[in-house]
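This report refers to the structure that appears directly beneath it.
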Amino acid sequence: MKQIKKLLVANRGEIAIRIFRAAAELDISTVAIYSNEDKSSLHRYKADESYLVGSDLGPAESYLNIERIIDVAKQANVDAIHPGYGFLSENEQFARRCAEEGIKFIGPHLEHLDMFGDKVKARTTAIKADLPVIPGTDGPIKSYELAKEFAEEAGFPLMIKATSGGGGKGMRIVREESELEDAFHRAKSEAEKSFGNSEVYIERYIDNPKHIEVQVIGDEHGNIVHLFERDCSVQRRHQKVVEVAPSVGLSPTLRQRICDAAIQLMENIKYVNAGTVEFLVSGDEFFFIEVNPRVQVEHTITEMVTGIDIVKTQILVAAGADLFGEEINMPQQKDITTLGYAIQCRITTEDPLNDFMPDTGTIIAYRSSGGFGVRLDAGDGFQGAEISPYYDSLLVKLSTHAISFKQAEEKMVRSLREMRIRGVKTNIPFLINVMKNKKFTSGDYTTKFIEETPELFDIQPSLDRGTKTLEYIGNVTINGFPNVEKRPKPDYELASIPTVSSSKIASFSGTKQLLDEVGPKGVAEWVKKQDDVLLTDTTFRDAHQSLLATRVRTKDMINIASKTADVFKDGFSLEMWGGATFDVAYNFLKENPWERLERLRKAIPNVLFQMLLRASNAVGYKNYPDNVIHKFVQESAKAGIDVFRIFDSLNWVDQMKVANEAVQEAGKISEGTICYTGDILNPERSNIYTLEYYVKLAKELEREGFHILAIKDMAGLLKPKAAYELIGELKSAVDLPIHLHTHDTSGNGLLTYKQAIDAGVDIIDTAVASMSGLTSQPSANSLYYALNGFPRHLRTDIEGMESLSHYWSTVRTYYSDFESDIKSPNTEIYQHEMPGGQYSNLSQQAKSLGLGERFDEVKDMYRRVNFLFGDIVKVTPSSKVVGDMALYMVQNDLDEQSVITDGYKLDFPESVVSFFKGEIGQPVNGFNKDLQAVILKGQEALTARPGEYLEPVDFEKVRELLEEEQQGPVTEQDIISYVLYPKVYEQYIQTRNQYGNLSLLDTPTFFFGMRNGETVEIEIDKGKRLIIKLETISEPDENGNRTIYYAMNGQARRIYIKDENVHTNANVKPKADKSNPSHIGAQMPGSVTEVKVSVGETVKANQPLLITEAMKMETTIQAPFDGVIKQVTVNNGDTIATGDLLIEIEKATD
């Protein structure tokens, strides 16, 4: 035996590392080669020396260039080369050049490479050794005509195979004559590209066989043994995916016959070194396919079940050792046995749901499995590894070994689940499905297993919550939160969270239990019998909608939920859902409003939950088909809503009937609502909104069967004296409990409530002290003390109320960026009549449009627009119409006259057009006909209830659409959300997929990210907590990307974030020339939702050209005249600023 002192591995990745380890155990120095693309690959560092093979060579050529590799070997003074598998491992010329240079090639002899490197020669060799072979051509088929001739004789199905190589390349199954020609030419072409040899041969295709290979090893002394078989039947396109040793599905007799055949072949040719003899097995028949004259990827599992190191044996055999000598110490064939079973899974960056397309990118997290009976053979599986498109997508080979196949499979599932690989897609979920499939676990699978088992692809995407959370925090840290001033994260006080035990809450029996017991009518009767006034708390909805632009997040409500359940155990209801909270949750807070409802319902089981329902607008800004309203109410009731406050923004009772019917069907409480506007004390203010008007409406609502009558004073216009008169008249006119809602903008709210209570009101809306006043509701805490000594009082726990107020006073500071400009009582409300819930939202809109400094003008314009539109009731969505028009007129310096005179050439906000089309409803005094004509520009207006014109939504079609888009099941809640807000819902899903469940983050981190050195804890599930520390942030690179270094649960993580404030290649957008009528410019900043035309297209006057959106306000840009589109400067999704050129039209000539 000649000792090998220095060994070069002509390969890369995990097999190179495997060989280095074997050599190190034999005290042999090692040399690695690498390409330019592999400079950071792990195998380079696992050798004693490593050398770049040709800086001018491509990624594959570096490992295929024989002369360059030989040069490195000579310079490094190596005396042996191991080729691994793939690349040059079966290349006869490479082995010959090694021999010529006096370098030992660790592999079979040249004649073996020659006979097995060509599949036709291999077949001939097998026939000579008397092995059964698949009927086929005697040699390569030179032309399609000869292929066709053979097919006519042999019949179908057939397999066309490349004579060279392996790995499933150059192979095609042909099942009928029509497929033959294309398959023949494709197989030849693929063979040429893969192996540099286009020769193919044809054989009979064995349908549905097992693929069994036998591991053999021979030495230079004529000794040959087999190490039993491996089952490689789990394949995709003839490439192995999972291997098992030994095969579960073979009988002992058939196993022995196959292994004997393998030995028979190799002894016949005096084979040397490691190789595998491959067979197809069908029933009790088996057929020789080929020999792989090299080490195989799956050699690991044979090593595990036999205890024999195949790679070390290869090296020692090449050095001249005897298999049965003391260096190798191989047992005699009769003494070689297997212990238990082993399974190998190849973990790759392939995406099974995208036709196994290899993914590329940076591995940002890598956590291995391990433990008893687990083996890992890793290549580029490590954190920070750049996965390129140049090489095999294999990251690591995971092998498990156990005494039984079932235990090995269980160990594999555990190990696969334990792996954490982030930054690239992997096939791990697919492999888990393979392991758990009954066909696999029984051993009753064939080479068609993957093809015939579609349930293997029922893959739930990895939650990857840690990485998604880090990416969101990184992005908001670097780029800030939309409409929040970009600044360092403030050092907020941590809110003290009072809690109440779940057992105590479970003991409460409140209005929720009363409803379940006596039903809606029973609750109404109970309310009327109460001496004290009852409370509805609005802190969870209208209070923060009015004060903080609806921005309060679910987490801050959940934190205080148990205490709220305790404090309001004697209250009537908690208003906590509906209105603007629905779309704002999706759109701005990036959380699911249904999840909020269900989580709060679970935490507060004892008090009625109340929502604001915009009648036929549901929680949207337009009318929806009747079946949408029914479905929305049905789903809301199931999720936890008990009281539906139903209103129409124009007080049109016809619009409220469908919603009332739906609520009654659901067995819930229906509040018929009158929206209060004007001033019943001042006849000069309006001859429309009189006391008689409201009494008439109340009687109409009673006739419709509503359970409770609500007065919604959305702007806080109801003065104390007016409240006394109105409530008194209504109590006389109808036999319904009366529920009053107001806003404290003027500072008169408490007195208004006192007068209403004296007049007999049954329920009032208040908020806890720190979330009350101004545009919110009056303070419940203050009202408690104000009513001391009076006959009617509040049933509430005042100490508990103070505790809630302390909590909210701290939490409110987190939302300071969304506070409105009103800092004190403001009697301007009696002039502009803006709803409290709209004030802070409109202020935010104005700021986003660059009108923050002109908000006083916006408020005045709001008043003027109201009278321009005919003095309408102003509450969502009608208030949005007035607000959109006010912003539009201030932005474009318009007044009432210019709207009438120049309106024909103006593109009005979509909500305004919709209003004048009658899509929201009919104002009590009708429309201003002149203004309607200008705004509609010939469009026809509705004259009846919009729902009568709308086709029912086909929910099953929506389900199919969403399931296709989301690649999985969808809920009824998803369906109704999409119907109400398709774009908003889709954007939310996109954000959820990108960043995960953001409602779990604490609010300061959600809005501001993290400071350097800061640590936050995020509970992502029961008993699962992420502890995240932001270590440091790099400077931006040349592309504007920053690297953020975290420690997550003590493990280093890196995330790459594009800094949007770093301009690498400035893209200056052209501006519209105001004097050029052909230039269509952006009238407001925002984004492009949809471009409807293309260059060269002929358009007509008033034809929609594109749709823009700014802060939920859509505008359709129309052609000012007939013409041809000369240029379009924007695309869907582009951000635009006021004055940006969008489209240029060449006017048509007469």
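Note that Cβ sites are derived from N, Cα and C of the backbone, with glycine treated the same way.
Modelled residues match the original; the substitutions are not represented.
Marked as ATP binding site by Swiss-Prot: Lys119, Lys161, His211, Glu278. Counted within 10 Å of its Cβ, the other Cβ atoms near Glu278 (ATP binding site) come to 22, all protein chains included.
Residues annotated as substrate binding site in Swiss-Prot: Arg541, Asp542, Ala543, His544, Gln545. In this view, His544 (substrate binding site) is surrounded by 29 other Cβ atoms within 10 Å of its Cβ, with every protein chain counted.
Taken from Swiss-Prot, the feature domain 'ATP-grasp' covers 123-319, and the record attributes it to sequence analysis.
Here Swiss-Prot flags 1071-1146 as domain 'Biotinyl-binding', drawing on sequence analysis.
The note that Swiss-Prot attaches to the published mutagenesis Arg21 to Ala is: Complete loss of catalytic activity. Of all Cβ atoms in the shown protein chains, 15 besides its own fall within 10 Å of the Cβ of Arg21 (mutagenesis position).
One mutagenesis experiment catalogued in Swiss-Prot, Lys411 to Ala, is accompanied by this note: Complete loss of catalytic activity. Taking Cβ-Cβ distances under 8 Å and a sequence gap of 6 or more within the same chain, the neighbours of Lys411 (mutagenesis position) are Gly371, Gly373, Val374, Thr400, His401, Ala402.
In the three-state DSSP classification, Ala580 (mutagenesis position) falls within coil. Under the heading of mutagenesis, Swiss-Prot lists Ala580 to Thr and annotates it as follows: Complete loss of catalytic activity.
Long-range C-beta contacts of Gln838 (mutagenesis position), restricted to its own chain and to partners at least six residues apart, with a cutoff below 8 Å, comprise Lys874, Thr876, Ser879, Lys880, Gly883. Record note (Swiss-Prot) on the mutagenesis of Gln838 to Ala: About 2.5-fold loss of catalytic activity.
Quoted from Swiss-Prot for the published mutagenesis Ser879 to Ala: About 2-fold loss of catalytic activity. Around Ser879 (mutagenesis position), a 10 Å sphere centred on its CB holds 25 further CB atoms from the protein chains shown.
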Open item on the list: I'm trying to understand the geometry here, so how far is the Cα atom of Lys161 (ATP binding site) from the Cα atom of Arg21 (mutagenesis position), in Å to the nearest whole number?
Closed with: 35
Open item on the list: Taking only same-chain residues 6+ apart in sequence, whose CB is under 8 Å from that of Arg541 (substrate binding site), what do you get?
Closed with: Glu575, Met576, Trp577, Gly578, Gly579, Thr581, Met611, Leu612
TODO: Can you grab the distance from Ala543 (substrate binding site) over to Ala580 (mutagenesis position)? Cα atoms, rounded to a whole Å.
DONE: 12
Task: Local confidence of the domain 'Biotinyl-binding' (1071-1146) - pLDDT mean - done: 87
- [ ] List, in sequence order, those recorded positions among Arg21, His211, Glu278, Ala580 whose Cα sits within 10 Å of the Cα of Gln545 (substrate binding site).
- [x] Ala580
- [ ] Using C-alpha atoms only, work out the spacing between Arg21 (mutagenesis position) and Ala580 (mutagenesis position) and round it to an integer in Å.
- [x] 64
TODO: Would you mind checking how many other C-beta atoms are within 10 angstroms of the C-beta on His211 (ATP binding site)?
DONE: 22
Open item on the list: Return only the integer: C-alpha distance in Å from Glu278 (ATP binding site) to Ala580 (mutagenesis position).
Closed with: 67
Open item on the list: At a 10 A cut-off on CB-CB distances, which of the recorded positions Ala543, Ala580 has the highest count?
Closed with: Ala543
- [ ] May I ask for the distance between His211 (ATP binding site) and Ala580 (mutagenesis position), taken between their Cα atoms and rounded to an integer number of Å?
- [x] 62
- [ ] Write down the Cα-Cα distance for Lys119 (ATP binding site) and His544 (substrate binding site), rounded and given in Å.
- [x] 76
